[in-house]
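As written in Swiss-Prot, here are the features:
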BINDING   VAL304, ALA305, ILE307, GLU309, ASN796, ASP800  Ca(2+) 1 binding site
MUTAGEN   GLU309 to Gln  No loss of calcium binding. Strongly decreased rate of phosphorylation of the active site Asp residue. Interferes with conformation changes that are essential for ATP-dependent Ca(2+)transport
MUTAGEN   GLU309 to Ala  Interferes with conformation changes that are essential for ATP-dependent Ca(2+) transport
ACT_SITE  ASP351  active site, 4-aspartylphosphate intermediate
BINDING   THR353, GLU442, ARG489, LYS515, ARG560, THR625, GLY626, ASP627, ARG678, LYS684, ASN706  ATP binding site
BINDING   ASN768, GLU771, THR799, ASP800, GLU908  Ca(2+) 2 binding site
MUTAGEN   PRO789 to Leu  Almost complete loss of Ca(2+) transport activity because of reduced Ca(2+) affinity
MUTAGEN   CYS876 to Ala  Loss of ATP-dependent Ca(2+)transport
MUTAGEN   CYS888 to Ala  Loss of ATP-dependent Ca(2+)transport
Amino acid sequence: MEAAHSKSTEECLAYFGVSETTGLTPDQVKRHLEKYGHNELPAEEGKSLWELVIEQFEDLLVRILLLAACISFVLAWFEEGEETITAFVEPFVILLILIANAIVGVWQERNAENAIEALKEYEPEMGKVYRADRKSVQRIKARDIVPGDIVEVAVGDKVPADIRILSIKSTTLRVDQSILTGESVSVIKHTEPVPDPRAVNQDKKNMLFSGTNIAAGKALGIVATTGVSTEIGKIRDQMAATEQDKTPLQQKLDEFGEQLSKVISLICVAVWLINIGHFNDPVHGGSWIRGAIYYFKIAVALAVAAIPEGLPAVITTCLALGTRRMAKKNAIVRSLPSVETLGCTSVICSDKTGTLTTNQMSVCKMFIIDKVDGDFCSLNEFSITGSTYAPEGEVLKNDKPIRSGQFDGLVELATICALCNDSSLDFNETKGVYEKVGEATETALTTLVEKMNVFNTEVRNLSKVERANACNSVIRQLMKKEFTLEFSRDRKSMSVYCSPAKSSRAAVGNKMFVKGAPEGVIDRCNYVRVGTTRVPMTGPVKEKILSVIKEWGTGRDTLRCLALATRDTPPKREEMVLDDSSRFMEYETDLTFVGVVGMLDPPRKEVMGSIQLCRDAGIRVIMITGDNKGTAIAICRRIGIFGENEEVADRAYTGREFDDLPLAEQREACRRACCFARVEPSHKSKIVEYLQSYDEITAMTGDGVNDAPALKKAEIGIAMGSGTAVAKTASEMVLADDNFSTIVAAVEEGRAIYNNMKQFIRYLISSNVGEVVCIFLTAALGLPEALIPVQLLWVNLVTDGLPATALGFNPPDLDIMDRPPRSPKEPLISGWLFFRYMAIGGYVGAATVGAAAWWFMYAEDGPGVTYHQLTHFMQCTEDHPHFEGLDCEIFEAPEPMTMALSVLVTIEMCNALNSLSENQSLMRMPPWVNIWLLGSICLSMSLHFLILYVDPLPMIFKLKALDLTQWLMVLKISLPVIGLDEILKFIARNYLEDPEDERRK
């Protein structure tokens, strides 16, 4: 049934053809079940394990590696002689890498449990219905409830469907619907129609929503919608329709992978084609097929060389280390790739309650009557410090601390606050904080009484647990609470009937203490309290009181005001009818006005600084709240989202105002606005969508079930530590302390991580360029193999992997939060950087080939061949005139490979030092700024020595130990790379504009 909230109870009953007293007939139940289906949310069909595994192999680079492994395996199968074992090492290692990557990928996907499944926990098991086949109420499975059923709910029940209330069987009906609407206090319900068909859920005061809890009272209602048609069902559908997009880095790496795979394919084909003329060379035994296979193996080696196999592992390690650092700052990251996305966040959409504010209501102002002289009335106004539930703070008058006990009016005000109250404070010893027990508003009054300490109770030596309610206990010992007249909507107040405690010697009789909405309470006041006397309430006095309340309720403060009053001579207990709430109003008359307290959910202390940080970093903060617009704007001014006197006409909207705009203007509004008030969850998703259409990277906070679709849709969903399981599972990050400032710290960490990732991705790529150049040169010049695939894998995975990981520990730039967010479209490697890495890669490749050639031509223990012999070694036979007296097997010696590999590893270590900073010289940023890098370089070199000097590793890697002369030659060839990169950095610093600066302009 659509818009049930706007229909009268009679219309709802008529729509389903049902009577409130008897309920549906079995025949109607059957028809409705066929028409509407079962009252349950359909289970989400997850991907099978096999589908997840297959997904991991959809990446182009992974497929190229898999192909290389299969080809290597086939070639190894036909290998002869002692090379058989080493030939199998390469495909085996490649497969191991691919399996490890797939396991990590599947584990990550499985770990992000399905938020949709978490919604199931809000489905109640059972429900209580009236049906025509039985006289009394019957308990049935909640899934069997159908639209039109008459359902009974009572305190403690979970609402089984969306229900239109027909009648309330108690004084009041309070519902905790925070999971759905985010309202922090329980909501009082009624039965009258809500005329607005487009009312937001918060305003549907005659509806009970599936999954919410009855906090107090008992009621009868008719089921309007079930299953996926309920509000919680709509949320499920929104989440199911939201596809997870790839993070900017994942997109960049995918693009890079595609480009790399095209380049690899071209180079492999080119190498094979260049050497067609050599297929018949004597070294292949004159067999064309053997020659073709040999060059095919070189093409496979090229593919292995060009792909940075260690990159996925290094990225995962760097992100994992980043998540550990963030966890120390109270940001728990659930999805690794989102660590980097945080770095490009350009908009943060934050909930108000509990994130920008403390979600701990506190009284910050109060007043009592100072004196009344005819029509003249003056007030005593006080302000109170402290913005949490901790009983710490001072009462100030004209900014000077005072003792509350000196003012009789304050003593009575404190008495009303303590007694007209069902809440208390509790010190949580595990968390070390004071927490509320009961309603937020009442806890604020409890805290106020503790701060006022009107009877000068000695509290200094009390433990924190005893301190929590010390001053309230003193007041409660003086007066005994007999009974409570519960809050009701018609009078907007509640009261307690108290009698003096036996031990109390004060000459006071029974009293009624009242608190409630100012207009309602003040209308029933005939007197005002001045000191200990009471004076008649006159028109001007009333005007004065109401004008101050109005002033407090608007403007910068927008305080929530409560009026406090006493009935000095209440009726006798036995004369009062307590089961008829309609008569409570007449008992709460002839009141004496005592004072007013103004409270608010105060902004967190550190939020203002964090918002300034966001402004400096080019990040827009949008506050989204269910509060009314006035309160929302006031909080925005208070925390610095809006300036004190800034015009906010087109920068703040209510959900309704936003909906009334044409679509194009809605999109434009999202580009400008910084405040959305009175919004529904669907608005959050819409706002994210519009922001994404402007290429903004959005972080969205939320804690309720209602926030889950928007959390899932935003690039960074941020759930509160105190939020629901659904919100947490739909988000990328959880704030352990629910604090906005933690988001800003996480953004800073994300930026630092991206900068470091850029460095090590570029470092690994320049290494691969060098390897490709090396293999391409040997093939193009017709030289013997300088590096074989198993050696390349060792370099890519182990020796390069360690320094690359250590580059993740580079300290962040000092101005990291003074730059605008980077564009997600910014390339990983720009034109100049591409040239730089080609230049460095070219040097690496040439140096590696040069080292191998040096051994053949000039080394003391080498064969001393000529350049012609070296480049035509394929034609070497015993009877070939050009190779007279030369053992042809020398061209397969391990020494030149060892020289080439040692030069490659040493140059890569120098390159790691070059990567400490993109453009800063090593003179400005010496190696010891990152001690981890120095450690990893030492470890990489140790591992290189291991494969050179510890048997049987030299045999597996086809290497031989080097002597001192050879090592000196390795250093001579390797060290110039530092000088080359310093020259390129100098050019970048002095003659080319820094791309960061260019973007800032």
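Including glycine, each Cβ sits where the backbone N, Cα and C put it.
Within the set of recorded positions (VAL304, ILE307, CYS876, CYS888), the lowest number of other Cβ atoms found within 10 Å of a Cβ is recorded at CYS888. The Cβ neighbour count for GLU309 (mutagenesis position), using a 10 Å radius over every protein chain in view, is 24.
Every protein chain considered, the tally of other Cβ atoms within 10 Å of the Cβ of ASP351 (active site, 4-aspartylphosphate intermediate) stands at 26. Of all the binding-site residues listed (GLU771, ASP800, GLU908), GLU908 has the fewest other CB atoms within 10 A of its CB.
Using Cα positions, the member of the binding-site residues THR353, ASN706, THR799 nearest to GLU309 (mutagenesis position) is identified as THR799. All protein chains included, ARG560 (ATP binding site) registers 18 other Cβ atoms within 10 Å of its own Cβ. Ranking the binding-site residues THR353, ASN706, ASN796, THR799 by how many Cβ atoms sit within 10 Å of each one's Cβ puts ASN706 at the top. Each of LEU764, SER767, GLY770, LEU792, VAL795, ASN796, LEU904, VAL905 belongs to the same chain as ASN768, GLU771, THR799, ASP800, GLU908, is absent from that list, and has a C-beta within 8 angstroms of the C-beta centroid marking the Ca(2+) 2 site. For the binding-site residues shown (ARG489, ARG678), fewest C-beta neighbours within 10 angstroms: ARG489. Within 10 Å of ASN768 (Ca(2+) 2 binding site), counting CA to CA, the recorded positions GLY626, ASN706, PRO789, CYS888 contribute nothing.
According to DSSP, ARG489 (ATP binding site) sits in a coil region rather than a helix or strand. Annotated pair ILE307 (Ca(2+) 1 binding site) and GLY626 (ATP binding site), C-alpha to C-alpha distance, rounded: 51 Å. Of all residue pairs in the ATP-binding list (THR353, GLU442, ARG489, LYS515, ARG560, THR625, GLY626, ASP627, ARG678, LYS684, ASN706), the one with the greatest Cα separation is 36 Å apart. Cα of ASP351 (active site, 4-aspartylphosphate intermediate) to Cα of GLY626 (ATP binding site): a distance of 9 Å. Within 10 Å of the C-beta of ASN768 (Ca(2+) 2 binding site) there are 26 other C-beta atoms, taking all protein chains into account. Comparing Cα positions, GLY626 (ATP binding site) lies closest to GLU908 out of the recorded positions CYS876, CYS888, GLU908.
Here VAL304 (Ca(2+) 1 binding site) is compared against the recorded positions ARG678, THR799, CYS888, and the shortest C-alpha distance is to THR799. Note: the CA-CA distance between GLU908 (Ca(2+) 2 binding site) and ASN796 (Ca(2+) 1 binding site) rounds to 10 Å. Cα of GLU771 (Ca(2+) 2 binding site) to Cα of PRO789 (mutagenesis position): a span of 10 Å.
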